[in-house]
Amino acid sequence: MTCTLRDLNSLLEICCRCPAHNPSTAFAPTTKVRVSSDVRGIFALPVQKDHKPYNGLSPEHLETMKAVSLMLDAAGPKLEDGISKAKELLEERINPELMRDALGIYLTHSKDAQQRKIFPPPLKNHPFFSTKTRRPANVAGEICTADTLHGHALLSYWRDDYDLNDSHYYWHMVYRGAGGDNSKNVGDFDRHGEVFLYVHSQMVARYETESLCWSLPLVRPWNQYDDFLENGYAPISSLIEHYGGYPPFSTWYSIRNPDMPDTLNVTIPRARLEEWRDNIYAAIRKGQFETTSKDKPLVLTRDNCLNFVGGILDAQYPSLNKLLGGCSLDEERYGNLHNYGLGKFAEMAYRNKPGEKSPYGLTISNFGAPRDPCFWRWYKHLQYYGRLAATRYPQDITAHRAEVVLSNLVVRLQDRSSPHYLDGHITTFLGPPAVNFMESKAKLGHEPYEWNVQVKSCRRSPPSKENPQTLTLRLFIAAEDLMNDYHSWIEMDRATVQLTDESAITKVRLDTDSSVARKMGNYGEPDPRYASAVFRHGWPQNLMLPVGKVEGMPFVAFCIATDDGIPDPAPAPPFHHYHDPRGMGYPFNRAWTQLTEDSTGKASIRTIISNAELYPFITSTTFKIYRTTKFETKQIIQPTTVTWFNTIRGYFKDADRACMRSEYGYDLYNYDHVMLHADAILDATASKRMPLQMGKYTQDNPDPEHPLWTVKMCENFRAWLLNGCPKGTDPA
């Protein structure tokens, strides 16, 4: 089913209702649109009892949501047009959860939104979050230790991490799938199916490594659909009102939860999913997927296998079919396994209670699904499809070797005074969680670290300034116990290097430089250089390292040099082309011919990456991660001398004050007003939306007499905010 605007009226009946309702719970009709405040207001709207439940995994609900996003886009060329239409639809009782999804897509991919730097608000703007502070709670929850919790509950601190869930929430705004025609709402994504497999496989690798740090077993994949969940799950107290839990030994219902209404395509029988599962496995083993043209199957190759396998799991048929030259994949045969599978888990927690706002379990929610332990069993199962394809289509890891010799790889703390600096080990810590951001048990972090490696060219024609040598360094880590499993390697960074002479260089990368990490601090704290939404779905900085062990847990670091360069990702649309020419997660994305063709039985990943003579473009080293505990997270953010009176007040011009008083009713010369709205001010100035330029001047061509804030000004304001907004002494 492909939705058009003509179909919208009938689809809206699924997720909205238009009876008499309390007007105070929605936007009042208005002719004036205040873009930033209206966007924040829409994302903060709670679901009311008279809203029809929204299931983000149901094809009908998804088509409605995508049609709403199209309506916002069709309302006019300016953001004001789309936001005005959103407010109109909310008056007609569109479910706010549906509108958040639709508006998030619209803002992420709208040219006007990108030019004006208006992005979807962070997760903390969701109505479930009652506070706006970025700072951890003063009264912390219990620190997580192995003798207080057992099994998957031990990892609740990791699953409930705010930054993990915020990252996942943004990922789904950028990458949309589930049967809709992406070319009609956000455009086609290059290698979208491969992205789907890679991202979720990396999530599983990180989660399993975290489990190993606590001596827990690896995740058991949900390969058998009549399996059961030994442990029950209940969302944290602030979510239990909104999403259901399930008791121990729960399993999928064979038909549907008997408490659920018999609504078409909200859930389907287990046997249908088993049929899709087996058909996809069979297609990978056979090396081809069936199409509607019996004599034109889609033949898998080394280059396309992961993209098509991932795309079919995620039901990205409209986009995939465009690659087939006139025929279509057999959707009846392969189905929509990913989303209906999550729906079967959500169905286990269904609550048939009058006025229930969201009767399903957390797996229907993009912002909260990783909190549920069943999420990880499901994605471990989906990883197996990638494993099967990766084994069937191996690769020669020398094919893209850079003509260099790598040596002296080191991963270590940045602090030279640390007792672990000379040993080349790293320290993590468990500190108090931000309970007001729905974290539980602890907050994982790490001391600042760096990695460096020596690079020397061995190219036949030596590099020079006139003829430089460009290459990419790719860094991974794995728990030493898991290093012989391709899919347990965690990607840490990719960096392009240019050599201009024969002498060896040492490439140094800080943890915050990582190309796979989010470019922001904890709790969505914006970085002025990376305010665009496209940078917000990387891996959280605080979770880049596994927690390790108190006595130190051994890890292996690996670096490979490939003969390519990776351009910086575009900060604004069009960003639909994946910028790395190699496979995602290369070289661990597929099996190695160096292993599959080995006849001695002695080859392994361990022996290959330690063989510098045969593979000089590869190097590795070992290090340990030591786990510590911090019972207090109070930090002093530099510079500490910034106060309201000596710095911040002077940042606001008379024109800024007049604009804010007119548009939003608060006074930028008033300390209390600025302190109350400091988060929004930092976000707007860091992303260059403010100070607002008038007349012939624009945000890209600002008035020299009324310039945008510099990076230093943003950093000072950030430090002032995080240090508690010190007032200082009035010089008057």
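Just so it is clear, glycine is given a Cβ too, placed from its N, Cα and C backbone atoms.
Given the structure is predicted, the values throughout are model-derived calculations rather than measurements.
For His168 to Ala, Swiss-Prot lists a mutagenesis experiment annotated as follows: Impairs the catalytic activity. The Cβ of His168 (mutagenesis position) lies under 8 Å from the Cβ of Asn366, Phe367, Ala369, Pro370, His537, each of these being in the same chain and 6 or more residues away along the sequence. Annotation note: His168 (mutagenesis position) sits in a helical segment as assigned by DSSP.
Feature annotation from Swiss-Prot assigns Zn(2+) binding site to His168, His172, His200; the stated evidence is experimental evidence. Less than 8 angstroms from the CB of His172 (mutagenesis position) sit Asp101, Asn366, each of them six or more residues away in the same chain.
As a published mutagenesis entry, His172 to Ala appears in Swiss-Prot alongside the note: Impairs the catalytic activity.
For Arg176 to Ala, Swiss-Prot lists a mutagenesis experiment annotated as follows: Impairs the catalytic activity.
When secondary structure is read from DSSP and collapsed to three states, His338 (mutagenesis position) falls in the helix class. Here Swiss-Prot describes His338 to Ala as a published mutagenesis experiment; the accompanying note says: Does not affect the catalytic activity.
Separating the Cα atoms of His200 (Zn(2+) binding site) and His338 (mutagenesis position) is a whole-number distance of 11 Å.
A simple way to gauge crowding: the CB of His338 (mutagenesis position) has 23 other CB atoms within 10 angstroms, across all the protein chains here.
Using a 10 Å radius centred on the Cβ of His200 (Zn(2+) binding site) and all shown protein chains, the other Cβ atoms total 23. Listed in chain order, the residues near the Zn(2+) site other than His168, His172, His200 are Trp171, Tyr175, Val199, Met203, Asn366, Ala369, Pro370, each with its Cβ within 8 Å of the site Cβ centroid.
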